[in-house]
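For reference, the structure discussed in these notes is given below.
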Amino acid sequence: MTNIRKTHPLLKIINSSFVDLPAPSSLSSWWNFGSLLGVCLGVQILTGLFLAMHYTSDTATAFNSVTHICRDVNYGWLLRYLHANGASMFFICLYLHVGRGLYYGSYTYSETWNIGILLLFAVMATAFMGYVLPWGQMSFWGATVITNLLSAIPYIGTDLVQWIWGGFSVDKATLTRFFAFHFLLPFIVTALVMVHLPFLHETGSNNPTGIPSDPDMIHSHPYYTIKDILGFLVMLTALASLVLFSPDLLGDPDNYIPANPLITPPHIKPEWYFLFAYAILRSIPNKLGGVLALVMSILILAIVPILHMSKQRSMMFRPLSQCLFWLLVAVLFTLTWIGGQPVEHPYIIIGQTASTLYFLIILFLMPMISLVENYLLKW
């Protein structure tokens, strides 16, 4: 008799996606981040749902409702900090997942890669709108500064900004719509994930060597499910440690001051996971140029498959490309640091140098080094 998981209309979809899915036998821990992102998304949706039951999206009461959640709701403080720090874990896993894709050449699965870029944009939009909801100083001024960037778009810019604001400044209408979109977007992200996975399963997973592994496949369950569970435990331990020992480590103290349109904070900055893009934005003196550079800092991932010049897929056997990759990682850390610093010497020139290097490495140096490595293969 055939097992029910192979015949039941719903169970067979789950079976083919998680149980009997053929996977390369050589997958390292870098392949854990997809499942970790799934757990992060689940944690965020659940904690967010319970927070939404107590939150009020009104400028007069939003800040107080967050205080009420932390002080008066049973385990409200835990929900709030799990949600805030869960976002940080989400982005750590996201950036490591993208970095894995770049290092091992997973971007050659173009459909999966492009849907992944859409997912990245959707998660970034969700996180930005979520940062506005507590209605602290950094929430208000962050929303004002970032939405104002759209005014750099020629002809329609000013009208577009006022349309998003729902008035002539960030106010009650803005907060209400941001809450609505912040609630809606995670479900759109979930839908995109459900498109991301079938495209991946259509081609099968890449592996660290970058060599086709069709003759050497194993079942996902139990081999990789056990490995994923270990990943869950490590990540959830890290998240629990952050939430219980230092919940405000990654937040901004200014967000504990209620939003005041009459007092500008001395240094407006987004959450840490956007600082690299914020540094690229600030490094260009022209407003429209800065906005274009900001968008391109993420959108550049879409042209990475076109720039792949190497005869080998993975960087595992390409030491010169490896050096460039880790230089790129160092540049991103530098940009993250610069994004959190005031706009003054020497931070301005460091930011401009790092921004130039970021685009230079991806657009020119990586393809050139790949061609050099191709030539060296002949020796």
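For all residues, glycine too, the Cβ spot is worked out from N, Cα and C.
Here the original residues stay in place, and none of the substitutions has been built in.
Here Swiss-Prot flags H83, H182 as heme b b562 binding site. Classification of H182 (heme b b562 binding site) by DSSP places it within a helix. Taking a C-beta cut-off of under 8 Å and a sequence gap of six or more, H182 (heme b b562 binding site) has these contacts in its own chain: G48, T126, M129, G130, L133.
Long-range C-beta contacts of H196 (heme b b566 binding site), restricted to its own chain and to partners at least six residues apart, with a cutoff below 8 Å, comprise T112, I115, G116, L119. Secondary structure at H196 (heme b b566 binding site), taken from DSSP and collapsed to helix, strand or coil, is helix. Residues or ranges marked as heme b b566 binding site in Swiss-Prot: H97, H196.
According to Swiss-Prot, the feature ubiquinone binding site maps to H201, an assignment based on similarity to another entry. In this structure, H201 (ubiquinone binding site) is part of a helix by DSSP. All protein chains included, H201 (ubiquinone binding site) registers 15 other Cβ atoms within 10 Å of its own Cβ.
Here the residue is the original one, but Swiss-Prot notes a natural variant at this spot, T176 to P: In strain: Isolate TK 17308. Reduced to three states, the DSSP call for T176 (variant position) is helix. Sequence-distant contacts of T176 (variant position), defined as residues of its own chain at least six apart whose C-beta falls under 8 angstroms from its C-beta, comprise S57, D58, G166.
Here the residue is the original one, while Swiss-Prot reports the natural variant A240 to S with the comment In strain: Isolate TK 17308. Sequence-distant neighbours of A240 (variant position) (same chain, 6+ apart, CB under 8 A from its CB) do not exist here. In this structure, A240 (variant position) is part of a helix by DSSP.
Per Swiss-Prot, natural variant T264 to P is noted as: In strain: Isolate TK 17308. In the three-state DSSP reading, T264 (variant position) counts as coil.
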- Note on the structure: CB contacts under 8 angstroms to H83 (heme b b562 binding site), restricted to the same chain and 6+ apart in sequence, sorted by sequence, are Q44, T47, G48, L51
- Query: When you measure from the Cβ of H97 (heme b b566 binding site), which residues in the chain that are at least 6 apart have a Cβ under 8 Å away?
  - Reply: F33, G34, L37, G116
- Item | Nonlocal residues around T264 (variant position), in sequence order (Cβ under 8 Å, 6 or more apart) | W141
